[in-house]
Amino acid sequence: MYRTLGSIALLAGGAAAHGAVTSYNIAGKDYPGYSGFAPTGQDVIQWQWPDYNPVLSASDPKLRCNGGTGAALYAEAAPGDTITATWAQWTHSQGPILVWMYKCPGDFSSCDGSGAGWFKIDEAGFHGDGTTVFLDTETPSGWDIAKLVGGNKSWSSKIPDGLAPGNYLVRHELIALHQANNPQFYPECAQIKVTGSGTAEPAASYKAAIPGYCQQSDPNISFNINDHSLPQEYKIPGPPVFKGTASAKARAFQA
């Protein structure tokens, strides 16, 4: 169940800009994340990442976990518990926040996040309502991602109620849109063992592959934030957010 982190070389210049998740608080317990500028062989819950620089293509395999290759440890949490991720630094105030989970088919040691198994547990965009909204591009503070710039650089999400137990990856993703038509993706992954006796699992309509949940040409990915002649709208990419028991009940009612 445990794996040792491999070593990876980093350029010091990568620390000068952008950012990455470097710590977590899960179910009230603090967990250090991977520190790319510290000695190798770190026993942490987070998949190692190469640097603070973005993934620039929606089809790049690194989009899944920023090139991460596994972790030695995992956190334990129950449905309804809170996951808080903290970034060491963050400077971009326009774009969405997406938080995903993925149920591993077995042990973490063989879990690579492949296939259409990723589901969102949280998202925030312009004013954080997760729907198409009119966007005032001259007011970057209208984006919830701006809270990472002016606040403590942390974002909290809840594990879906009634989520079935098992080994999961949790993936935090920031998509910076401050450069028109040139999106920047910042994903990191960590390992969580969900406990309890829940039975809620997302249906196929809530799941997606990463990469694959979006295309580079999508209007909400290659987004011209500076073009005021266009209808100023933004819809967060990907499937709807899975809320666990509530989502399962809603689906059963619709059926």
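Glycine residues also receive a Cβ, built from the backbone N, Cα and C atoms like all the rest.
If you look for the noted substitutions, you won't find them, since the model keeps the original residues.
These features come from Swiss-Prot:
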- H18, H92, Y186: Cu(2+) binding site (BINDING)
- H178, Q184: O2 binding site (BINDING)
- T91 to A: Decreases cellulase activity and O(2) consumption (MUTAGEN)
- H178 to A, E or Q: Decreases cellulase activity and O(2) consumption, with decoupling O(2) utilization from substrate hydroxylation (MUTAGEN)
- Q184 to A or E: Decreases cellulase activity and O(2) consumption (MUTAGEN)
Smallest number of other CB atoms within 10 Å: among the mutagenesis positions T91, Q184, that is T91
Rounded Cα distance, in Å, between H18 (Cu(2+) binding site) and Q184 (mutagenesis position) is 10
Densest Cβ environment (other Cβ within 10 Å) across the recorded positions H18, H92, H178 belongs to H92
Spacing of the two Cα atoms, Q184 (mutagenesis position) and H92 (Cu(2+) binding site), in whole angstrom, works out to 10
Rounding to whole Å, the Cα atoms of H92 (Cu(2+) binding site) and H178 (mutagenesis position) are apart by 7
Here the 10 Å Cβ neighbour count for Y186 (Cu(2+) binding site) comes out at 23
